[in-house]
Amino acid sequence: MTKPLDGINVLDFTHVQAGPACTQMMGFLGANVIKIERRGSGDMTRGWLQDKPNVDSLYFTMFNCNKRSIELDMKTPEGKELLEQMIKKADVMVENFGPGALDRMGFTWEYIQELNPRVILASVKGYAEGHANEHLKVYENVAQCSGGAAATTGFWDGPPTVSGAALGDSNSGMHLMIGILAALEMRHKTGRGQKVAVAMQDAVLNLVRIKLRDQQRLERTGILAEYPQAQPNFAFDRDGNPLSFDNITSVPRGGNAGGGGQPGWMLKCKGWETDADSYVYFTIAANMWPQICDMIDKPEWKDDPAYNTFEGRVDKLMDIFSFIETKFADKDKFEVTEWAAQYGIPCGPVMSMKELAHDPSLQKVGTVVEVVDEIRGNHLTVGAPFKFSGFQPEITRAPLLGEHTDEVLKELGLDDAKIKELHAKQVV
């Protein structure tokens, strides 16, 4: 089967999550990904949050499928020479070292271009080059804070809240892959590689751009009418005082309010008293208002000017959601979802991780994949999120540390005697 990235050779210097998420996805698409790991220790996540002794952690395996691993001491002259040979054959190099680390190893961009003018050097950093904070190291939750996600997530009477989604790490890796694919396409036109960089702050901000939209609206109008703080006597501060936009100058935390212009809220369903995930998210789409009225048995609201326009009902949104919630008391979240679907109303259940892990539909479509792993035992991972009509990604287990060292060295043209010598010198 022809794969989208067949023939693309990727040198993967990444570790933890942002970079590995990028290179793993390239591996899913058929790229030849060689993970270059520090001799003797490898990617630190191999030992993080282990659920089984003496095997690589799920943290590592779930971000490093479809790769090969080589152990290499890049500080030795022989190690540096091997790396130079690999760069000459590479299409892409991906790294997420701290700022300036690659330069300190002796591999400046200028030197890399001398070795291979067609290679693309892709990097993930905390802040963009030229930013006042470009020297700072950034991890997942720091990125969520720096990019505006934490300040706008959570409830108004609580602290800034980080998301369970990896907005800083995996999201940055996906943005980086987009940049790499664009750079590969541009190389077809120019014949030369280039540097591609993604700042974690930028990647997070890209996903909260609607909050930048709201900041500009707030500065121009003084209010965000769809936010809970605009509802009469609904949102209160920690001292019990009602909140309003009279003294709010930055986009506030809106709880579970919808941010796309269509108001939404999290509503309880049957069983919520004992099941923390017995909720649905219900959206009041303007064009669906008549159907919503039919569903909740409020036909009189269809023609009532106090309800039948967004402007009319915006100051009553929370009261409306509370009323709708009463209709769900005798139905579980899946029954509510099907009920709403009969009217074409956007509504969905809150899916727990347990439910997702064992969802037969997700396994059928290849989103949740059982990885065959004869070393640590079979385990689940998330497959490619995109589906092709002419290509089905095959997910293979993550490599053991240095599992493919000799194989990769032979591809460079080294014979058995030379490989044995490099092992003896502890270069590989």
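Glycine is no exception: its Cβ is also placed from the backbone N, Cα and C atoms.
For reference, Swiss-Prot has these:
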{"type": "BINDING", "residues": "15-18, Arg38, 72-75, 96-98, Arg104, 137-140", "note": "CoA binding site"}
{"type": "MUTAGEN", "residues": "Gln17 to Ala", "note": "45-fold decrease of the catalytic effiency"}
{"type": "MUTAGEN", "residues": "Trp48 to Pro", "note": "Little change in the affinity binding and catalytic efficiency. It exhibits substrate inhibition with oxalate. It does not display major structural changes"}
{"type": "MUTAGEN", "residues": "Trp48 to Phe", "note": "Little change in the affinity binding and catalytic efficiency, and it does not display major structural changes"}
{"type": "MUTAGEN", "residues": "Asp169 to Glu", "note": "Loss of CoA-transferase activity"}
{"type": "MUTAGEN", "residues": "Asp169 to Ser", "note": "Loss of CoA-transferase activity"}
{"type": "MUTAGEN", "residues": "Asp169 to Ala", "note": "Loss of CoA-transferase activity"}
{"type": "ACT_SITE", "residues": "Asp169", "note": "active site, nucleophile"}
{"type": "MUTAGEN", "residues": "Gly259 to Ala", "note": "2.5-fold decrease of the catalytic effiency"}
{"type": "MUTAGEN", "residues": "Gly260 to Ala", "note": "25-fold decrease of the catalytic effiency. Reduction of the affinity binding for both formyl-CoA and oxalate"}
{"type": "BINDING", "residues": "Gly260, Gly261, Gln262", "note": "substrate binding site"}
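If you compare Cα positions, Tyr139 (CoA binding site) sits closest to Gln17 out of the recorded positions Gln17, Gly259, Gly261.
Closest by Cα distance to Asp169 (mutagenesis position), from the binding-site residues His15, Gly261, Gln262, is His15. Each of the recorded positions Asp73, Asp169 was scored by other CB atoms within 10 A of its CB, and the lowest score goes to Asp73. In terms of C-alpha distance, the listed recorded positions Trp48, Gly259, Gly261, Gln262 place Trp48 closest to Ala18 (CoA binding site). Here the Cα atom of Gly261 (substrate binding site) is found 54 Å from that of Asp73 (CoA binding site). For the pair Gln262 (substrate binding site) and His15 (CoA binding site), the C-alpha distance works out to 39 angstrom.
Cβ contacts within 10 Å of Gly259 (mutagenesis position), excluding its own Cβ and spanning all protein chains shown: 19. For the binding-site residues listed here (His15, Arg104), the lowest count of other CB atoms within 10 A around the CB belongs to Arg104. Here the C-alpha separation of Gln17 (mutagenesis position) and Asn96 (CoA binding site) works out to 9 Å. Of all the Cβ atoms in the protein chains shown, 27 others lie within 10 Å of the Cβ of Asn96 (CoA binding site). Counting only same-chain residues six or more apart in sequence, the Cβ atoms lying under 8 angstroms from the Cβ of Trp48 (mutagenesis position) belong to Ser57, Tyr59, Phe60. According to its DSSP assignment, Asn96 (CoA binding site) is coil. A count of other CB atoms within 10 A of each Cβ picks out Ala18 as the most crowded of the recorded positions Gln17, Ala18, Tyr139, Gly261, Gln262.
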